[in-house]
Amino acid sequence: MPMFMDGASQVLQQVLQTVLVTSEPAIVIPGSFLGELDVIVDEAKNHGMKLVSIPKGGITILPPIPMSESSLTRLCKDYYGLKTDAERLALFSNLEETFPTAPGVSLPCRLLYHPRDYICRIVHLCAELVTASDEEYQKAYDIVPLLHIRPVQNVCEELRRQFRAGALTQRLPLGQRVDVQFKRTVVHLDGSMDPFPRNAAEAAVNIAPVALDAVDDIYEGFDVTGTEVVDIPTGKVSEYLSEKDFELVTEDSVLLDPTGKRVQAIFIRGGIDKDICRRAAADVEGVATKQNMRRLTNGGVRNPDTGILGYYDYLNNPTKRKCRMTEFTRRNWGKIIGPCGELLQLLDQLYKENAPDHYELQRRVIPPEYMLFNTVFSTVSVNKNFRTAVHRDKGDFRGGLTALCVLDGNYEGCYLALKSARKAFCLQVGDVLFFDSSLEHGNTEVHNREGSWRRISIVCYLRCGLMSHTCETERSMRLRNQIMSDRLHADSADSVVNLNGVTGHLPPLCIPFKIAKTLSLTQHAALRFVSRRIKEGDGCVLALTMGLGKTLVSLTICYSYIYNNGPCDILIVAPKTLLQHWMQEAKKWKDYGLVFPGFIVLNNVDSSSFEDDLSNYEQQGTTTNPKKSYVFVINPGYIKSFLSRVKGFRPALIVVDEGHCISSKESKLREVLDSLYCSARVVLTGTPVQNNAEELYRLVGWVDDKVHSTLPQRDFNEFSNSINRYVNGDDSAFCDALFAQRYIHEWMSPYVFTVMKVDLPPLHDYIIICNFSAVQQKMFEERIKVDATDNLLCLKASEHRPYHLSTHPLCFLGFLTGIWRTGQVDIEEEPGEFEELGTYRLSRDDDALAKDCSSLLENGKLADFVALSGKLTALISILHSIFEKMEKAVIFSQYIGSQDFIARTLTAYKISVVTIRGKDCQQRRRRVVEMFRDDKNVLCLVVSTQIGAYGLDLTAANHVILWDTWWNPQVESQAIARCYRQNQSKAVIAYKLASGFEDATVLKAQARKRALFKCLINEETSQVVPGHDLVDYTSSEEDDDRRHLWETLKTCTLEGGKPAVTKIIRNIDTVKSERWI
């Protein structure tokens, strides 16, 4: 049985085993050879090993220390007190019986060192450094990995402190046995090791109820203090600021940005009583230690004295529990609750009085469970004698301000300077500065001599990470488990349960118990997120990738809202193509207790059924027909008609499905919904950004227009421009783009709940570049008047002719003559597009081509007919490879002509195919989907992209063929999600067929938009990969069947002699991305 996790490479396993067997430290550099940093950290931590971030750029891995810190301290003191080497050797010999000679793990060979020798090395190191000068100690600290391990570091510093206080004088009598107990490493049946046995009694001391609520029992004894990633600059040491470069501010003042709209700083002289500050300083000074990762903001010489009080999000740290109170806060709650609580509440009041807009926004977005002492602050950084170099605070809520207050000290200088504003603020004890911590800031020089000054300050803020999906899901899991455990003994499984009932911080979230058992953790977290926003009188955006159950979340929210508030009306706006889906979902979950007094799905205000429903609705309020709750699900096209028919309609809650349509600059729907004056707004979308960043700005502003006050349009546009520059290939814009990404993401995070990953089988997404046949290329150049390889960018986005031509020359002629125009195309074409074509008559050449095509079909020469189109040739080969495995495929096309042409061609090949068109009624669509799902002989479905890309469950197929590309890549993502969603048990393969025209124009636009989406939503710094850097993937393909298919496609010959396919590209390779969180 392997000793290490599957995520670790074999080389990493060997390295860790070597350290365990020999006790020799290993210096490693994260990368593909060993594994990424998080894998190395997780593996080493899981087995009790110690990790140190030296040398620069690398990590030193050390074996576990099998001795408690208190025992190690006592042993070091005893060792230091002995006079001779003989006495010291005798001391170590007494450890023989109490030290285990081998760890309890399965090793490749026996242990090759005695653990006593490892302890001897540590003890001697500490003893040697007891009398060392600070300079000597620092030199040792820079090169000795053991000094970076918390127990060893603490022991050394404690002994040095006692030596300077004159406490290390007692000698240990010779022959006295040392009573030292060593901790054994516990090995579990699953192969994992727990080097930290739980000490529940110690962990429970002085923990407030709120703290207990924030910490799982299993983590009570695990202290991650010092591993918080707090605004760490990477790379070179940060610069220090000099006061000569700044204008000094000594009196109350407000500093605005150059536009005069955005607050940069508010300085309040003597804002807090000095006695209150000093009392608080005495209680929180202990938070500030050198156990941190902020050396670069302290001149790069040594770690400063700093620490975290309150709640923190350990998102980048090797701990299973990511969001919780810090160790110091839990252990000292009873001590700090008085003076510190009073101080923070006074700061909270000052914040409210001096920056009401920022305060109100921060108060509304902070999760109640993270309100430290019932303030708008979740987290406090405590700094002691810390002159910070230039940095930006990366995790603070961008819609609010950070509060800085000096609590105690005796110093001169050390002004807080804002670099861009050229202002420095003179803060003394009791002074308060509220400022935008995203701006570059730092302290100027201290006038006092080295070591002769003292300054204790706090920085209070709201951590955005506490509102992240990780924290929401983590807490939801604990709450759900507790609820499920409590309800196991309930009398009735049909009862309603309050998901937020186990905490007093959140509004009631009452739903049927059967539904609660069904919801995923993501859905639980989304429900809590929405309920909190609605309670605050705001709206929110649920940006969940396709297949995560947005509809069920929405219905559950509607149920809870009605349950809590009594009779009311709720409006759900959904595209016409999704109305049937809403009806089916409502019917499906009715059996689970999700029952609504009135549920009306409206597609046409002229229908007789609507009149009957409306009559019942209007007759409410009488003695015989009391008021009840109604949920209306309405097609956007009928909103105006509905409102004119139902006078005075005022919904208490509005839900907009596929709500990215709201973000359109000229959205008529937004205007109509605004007229309803409903602030409780929920937008459902898997694609909050489709074309540009401004869509996101408008979307967030629609759910709560107050957020624009903290990030004006001008500032957002500057951020957007920085991101766009980098996305489009300007590497010099990287730093600006990264900052802009972080700022925008943190600014919107309180209002946008984002989950873009789903636990499904793999998705393999390919772009297949198809050639034109000789006939296609000639027609392209003559009829569309553009050379097939040049000047393609001049074509309008609404140009449809190239798409029909890429299907087949005969399809192109049919489009020109109007054969396919009877039902219009299935996209929103620009007005006048078809009028530009006029009445087209076939030329002699056209007529001859049509007759030749007919002749090929009549004579059974299907291969020659297909060879007139690169896409059609590729399609037939792809389908044959799919059907050989008895698997199913869905073909998406946006054009009626292409859909019909594909279906007819497949029928000629005796392939059983069914179709769904835009003109089909809902009943026929449902029958076709059921036939495709249940009939094993039906292997192919041809469907309109605009119809089939939304709401349908096509998981019977695991192959998706995108026949024609379009400028918005999110439409294609929606199409793929019809098959790649919950209930899919197989790997899904997507084939995007692209002609030379699409490769040169549409695919480039798609890559840019995908990169932008990743930047803004996926927390990735992304950039478009130039076309000349995209290599063919055929030789790199790991799957034998697919590699054979790619080779086959390249050998297929078109009319004119060209190969059908020129290149196979992975879609993921068109954008290069790097995670930044």
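Including glycine, each Cβ sits where the backbone N, Cα and C put it.
Although substitutions are noted, the structure shown does not include any of them.
Database features, via Swiss-Prot:
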MUTAGEN   His391 to Ala  Impairs DNA base J biosynthesis
BINDING   His391, Asp393, His441  Fe cation binding site
MUTAGEN   Asp393 to Ala  Induces a slight reduction in DNA base J biosynthesis
MUTAGEN   His441 to Ala  Impairs DNA base J biosynthesis
MUTAGEN   Arg455 to Ala  Impairs DNA base J biosynthesis
BINDING   Arg455  2-oxoglutarate binding site
MUTAGEN   Val459 to Ala  No effect
BINDING   Leu544, Thr545, Met546, Gly547, Leu548, Gly549, Lys550, Thr551  ATP binding site
DOMAIN    871-1032  domain 'Helicase C-terminal'
Mutagenesis positions compared (His441, Arg455) - the one with the fewest other Cβ atoms within 10 Å: Arg455
Spatial neighbour of Thr545 (ATP binding site) that is closest, considering only the mutagenesis positions His391, Asp393, His441, Arg455, Val459 and their CA atoms: Asp393
Spatially closest candidate among Asp393, His441, Arg455, Val459, the listed mutagenesis positions, to Gly549 (ATP binding site) (Cα to Cα): Asp393
Where Arg455 (mutagenesis position) falls in three-state DSSP terms: strand
Spatial neighbour of His441 (mutagenesis position) that is closest, considering only the mutagenesis positions His391, Asp393, Arg455, Val459 and their CA atoms: His391
DSSP state at Met546 (ATP binding site), helix/strand/coil: coil
Rounded distance in angstrom between the Cα atoms of His391 (mutagenesis position) and Leu544 (ATP binding site): 33
Between Asp393 (mutagenesis position) and Val459 (mutagenesis position): CA-CA distance (Å): 11
Cβ-Cβ distance under 8 Å to Thr551 (ATP binding site), same chain, at least six residues away: His581, Trp582, Glu585, Asp657, Leu684
Local backbone state of Asp393 (mutagenesis position), from DSSP in three classes: coil
Nearest of the binding-site residues (Leu544, Leu548, Lys550) to Arg455 (mutagenesis position) - Cα to Cα: Leu544
Overall pLDDT of the domain 'Helicase C-terminal' (871-1032), taken as the mean: 84
